[in-house]
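Working notes, structure below.
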Amino acid sequence: MALSLEEEAGRIKDCWDNQEAPALSTCSNANIFRRINAILDNSLDFSRVCTTPINRGIHDHLPDFQDSEETVTSRMLFPTSAQESSRGLPDANDLCLGLQSLSLTGWDRPWSTQDSDSSAQSSTHSVLSMLHNPLGNVLGKPPLSFLPLDPLGSDLVDKFPAPSVRGSRLDTRPILDSRSSSPSDSDTSGFSSGSDHLSDLISSLRISPPLPFLSLSGGGPRDPLKMGVGSRMDQEQAALAAVTPSPTSASKRWPGASVWPSWDLLEAPKDPFSIEREARLHRQAAAVNEATCTWSGQLPPRNYKNPIYSCKVFLGGVPWDITEAGLVNTFRVFGSLSVEWPGKDGKHPRCPPKGNMPKGYVYLVFELEKSVRSLLQACSHDPLSPDGLSEYYFKMSSRRMRCKEVQVIPWVLADSNFVRSPSQRLDPSRTVFVGALHGMLNAEALAAILNDLFGGVVYAGIDTDKHKYPIGSGRVTFNNQRSYLKAVSAAFVEIKTTKFTKKVQIDPYLEDSLCHICSSQPGPFFCRDQVCFKYFCRSCWHWRHSMEGLRHHSPLMRNQKNRDSS
């Protein structure tokens, strides 16, 4: 970001207005420089070095940083009659402390080493280029003002923890702390000749930049330099928010929580199992995403003649203190049964949930289908439902609740599949996966809803477990590519009926496929974004989605449990 001349002048003004900050100036080090020059037989040129401190009183009488010729001359260590200047405040040469003349190798190029840059350009040109472009390229050559000595600069290093920035600082401590009697004995010495006394003088120099340059945040007004750095950091974090929404996820993706993630991506290997985690999170995306379209209406009526039920039924609204023994004692009159508590994904699904947190529902699994028929005959039900779906209720008791009415939801096996056109060939490439289905939604109703929204539905199926009871997902096949892509693009659909309101999730139906990139490895990961829309192996996924515009893509994986259950 390039700053205008007015902004740069304002920045320099703010810097020099802070009298208490240790400034990079010879004004407070004039005596030291005179002694250094005397030791070096007056070989240094201090013709343009400022020696007079700038106080607030003088500065207030200097509009637009203009000084008279006499004032400028009075600030020189060795004033000359030929000296001319139009500015009272120090320029880039003044900020260099006259260290250009000391032949400090690498002073004007703190990002380089002595060995790599033997033939350097003039320090004046380098410092001027940094000051004219104070942000420059933060990833490349940092400005001179961002290279403080410890401890004043320690907080800034914490704000920029990237290794390349940390390593790019000019390490002056070996030079300033050296006490070798012969500079040639030290590999870090930047002087061609010197002594202990000269090293002591150099060590006492105040070369830390003003504090306004060190502070990147605060309650006061931000100067142009702070605004520039802040905007750069905002842009980088905005890019991170597209991948990882929270600081926790960002720290997992880029170890060390680097401000610039690209460096860590190149240096640290990506977690090989991050794709699986993202795919699992995507399966619950309907809970946190807004619906793109809504369907509302009445579900198709159901007319059953001698229906066949699944041996598994759902009990809703069970007493909070109910036990497995209480359930078995209540329902064993209809036949042998077992109890499945919520949390089927756990290691012990047949055990009640831990703690005193009631789930409110449970599954009963009978050994025989006729036991379900007997249970439904013992229930009270409402056959006058507008959609033809009878609601069954059974009264049961627990130790603390008497005559609690619980809802019994059976499943008719014929509701698992619906075919609109039996002669139509089903194309898996035009099939979508629908997740987060409501338990009262059968295949015919699902086909009707998606046909109203996108058209072209020829088949709908509800995924079931080993007991042929629905597991909350289904598949819908279209007869044309346009309807299929419309459904995939919709992603989230809200269904509103007189009985329930539910938001479902639509994804491409996944098959076993080879990687579409290398064609040699299995491709278990699918990218649903229209830019990709391909199957990937693990290596090809990382390679493809390391590009800047593709990092936000979410992977899909086929659910192994769904494959085994249906």
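Backbone N, Cα and C define each Cβ position, glycine as well.
Original residues only.
Swiss-Prot annotations:
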- Cys515, Cys518, Cys537, Cys540: Zn(2+) 1 binding site (BINDING)
- Cys527, Cys532, His545, His553: Zn(2+) 2 binding site (BINDING)
- 311-408: domain 'RRM 1' (DOMAIN)
- 430-511: domain 'RRM 2' (DOMAIN)
- Thr172 to Asp: Does not affect its localization (MUTAGEN)
- Thr172 to Ala: Does not affect its localization (MUTAGEN)
- Phe314 to Ala: Abolishes stress granule assembly and correct localization in dcp1 bodies (MUTAGEN)
- His545 to Ala: Abolishes stress granule assembly and correct localization in dcp1 bodies (MUTAGEN)
Around the Zn(2+) 2 site (Cys527, Cys532, His545, His553), what further same-chain residues have their C-beta within 8 angstroms of the site's C-beta centre? Asp529, Val531, Lys534, Phe536, Trp541, Arg544, Leu550, Ser554, Pro555
Chain-internal residues, separated by at least six, CB under 8 A from Phe314 (mutagenesis position): Tyr361, Tyr363, Gln407, Val408, Ile409, Pro410, Gly439, Tyr469
If I take the Cα of Cys532 (Zn(2+) 2 binding site) as reference, which of the recorded positions Cys515, Cys518, Cys540, His545 has the closest Cα? His545
Determine which residues of the same chain, besides Cys515, Cys518, Cys537, Cys540, have their CB within 8 A of the center of the CB atoms at the recorded Zn(2+) 1 site, and list them by sequence. Leu514, His516, Ile517, Ser519, Ser520, Gln521, Gly523, Tyr535, Phe536, Arg538, Ser539, Trp541
Of all the recorded positions given, His545, His553, which has the fewest Cβ neighbours within 10 Å once its own Cβ is left out? His553
How many Å lie between the Cα of Cys540 (Zn(2+) 1 binding site) and the Cα of Cys527 (Zn(2+) 2 binding site)? 12
Ranked by how many other Cβ atoms lie within 10 Å of their Cβ, the binding-site residues Cys518, Cys537 are led by Cys537
Which whole-number value in Å describes the distance between the Cα atoms of Cys518 (Zn(2+) 1 binding site) and His545 (mutagenesis position)? 15
